[in-house]
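Note sheet for the following structure.
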Amino acid sequence: MASSDLEQLCSHVNEKIGNIKKTLSLRNCGQEPTLKTVLNKIGDEIIVINELLNKLELEIQYQEQTNNSLKELCESLEEDYKDIEHLKENVPSHLPQVTVTQSCVKGSDLDPEEPIKVEEPEPVKKPPKEQRSIKEMPFITCDEFNGVPSYMKSRLTYNQINDVIKEINKAVISKYKILHQPKKSMNSVTRNLYHRFIDEETKDTKGRYFIVEADIKEFTTLKADKKFHVLLNILRHCRRLSEVRGGGLTRYVIT
């Protein structure tokens with residue numbers, strides 16, 4: 001064996017021995033009461049940092065949405081400005097006069113010998129069949145929004161919460177329209193959805209309107225991410241919905 005190979009082998013063995021010594025010393029450190037207290041404090045600080053990172057992530061998402069909205073507004077204002085400038089430069093020198101027509105004719109203008117035409121009443125239309133009403137989630141009021149703790153709503157706005165309620169109502173209406181639809185008129189896709197809806201019902205949801213995350217993905221553009229679940233916490237706080245769990249599913253019941 002060459003001397004260089006022997007030196008490399010010795011170096012490798014010494015490195016392994018050093019790693020073992022460090023591991024043993026760290027394990028022994030973890031058993032000391034004073035160091036346990038320090039490790040517990042570090043664990044608590046890591047939890048706090050994780051919460052701050054979650055809030056920071058929500059703040060970044062909010063700022064991105066605000067930035068996109070401002071860009072759209074700026075583009076819209078530029079278009080409006082161009083239209084106004086075009087109108088300003090192309091105003092005609094003479095505008096047509098508006099002619100006023102009298103809707104009622106005075107009695108003195110009528111010819112007494114001319115027979116008066118009596119209009120026949122239109123046939124009464126049959127009222128449409130009553131459609132089964134679907135319960136929707138009421139929007140959040142300003143007072144309710146102000147009553148939500150600041151740590152819960154973070155940077156979320158009043159309009160953002162009500163926009164989510166609008167999307168949830170869209171999912172509820174789409175789901176229960178299928179459930180109220182005659183089975184004969186269903187295609188294969190609708191029939192599969194119908195059977196899924198029936199399978200998801202339990203004795204606790206009987207007679208109540210509810211959706212699951214799959215309905216959110218099926219009927220809306222919402223994403224079931226951290227922000228969505230923060231919004232659900234706010235809706236639970238405002239008593240707009242409750243949860244029924246079972247069979248690996250969380251059912252969001254409209255209250």
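These residue numbers are counts, starting from 1, taken along the chain as shown.
Glycine too: its Cβ is placed from the backbone N, Cα and C atoms.
Substituted residues are absent from this model; it holds the original ones throughout.
There are 15 other Cβ atoms within 10 Å of the Cβ belonging to Arg155 (mutagenesis position). When secondary structure is read from DSSP and collapsed to three states, Arg155 (mutagenesis position) falls in the coil class. What Swiss-Prot notes for the published mutagenesis of Arg155 to Ala is this: Decreases microtubule binding; when associated with A-236 and A-245.
Quoted from Swiss-Prot, the note on mutagenesis experiment Thr205 to Asp is: Phosphomimetic mutant which strongly reduces microtubule binding; when associated with D-185. According to DSSP, Thr205 (mutagenesis position) sits in a coil region rather than a helix or strand.
A sphere of 10 angstroms centred on the C-beta of Lys217 (mutagenesis position) encloses 13 other C-beta atoms. Quoted from Swiss-Prot, the note on the mutagenesis of Lys217 to Ala is: Decreases microtubule binding; when associated with 223-A--A-227.
Packing around Arg236 (mutagenesis position) is summarised by its Cβ count: 14 other Cβ atoms lie within 10 angstroms of its Cβ, all protein chains included. As a published mutagenesis entry, Arg236 to Ala appears in Swiss-Prot alongside the note: Decreases microtubule binding; when associated with A-155 and A-245.
According to Swiss-Prot, the mutagenesis experiment Ser242 to Asp carries the following note: Phosphomimetic mutant which strongly reduces microtubule binding; when associated with D-185. The DSSP secondary structure for Ser242 (mutagenesis position) is strand. Long-range neighbours of Ser242 (mutagenesis position) (same chain, six or more residues apart, CB within less than 8 Å of its CB): Arg236, Tyr252, Val253, Thr255.
Counting only same-chain residues at least 6 apart in sequence, those with a Cβ under 8 Å from the Cβ of Arg245 (mutagenesis position) are Arg251. According to Swiss-Prot, the mutagenesis experiment Arg245 to Ala carries the annotation: Decreases microtubule binding; when associated with A-155 and A-236.
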Requested in this report: Could you find out if DSSP has Lys217 (mutagenesis position) as helix, strand or coil?
Outcome: helix
Query raised in the report: What count of other C-beta atoms do you get within 10 angstroms of the C-beta of Thr205 (mutagenesis position), across all chains shown?
Result: 14
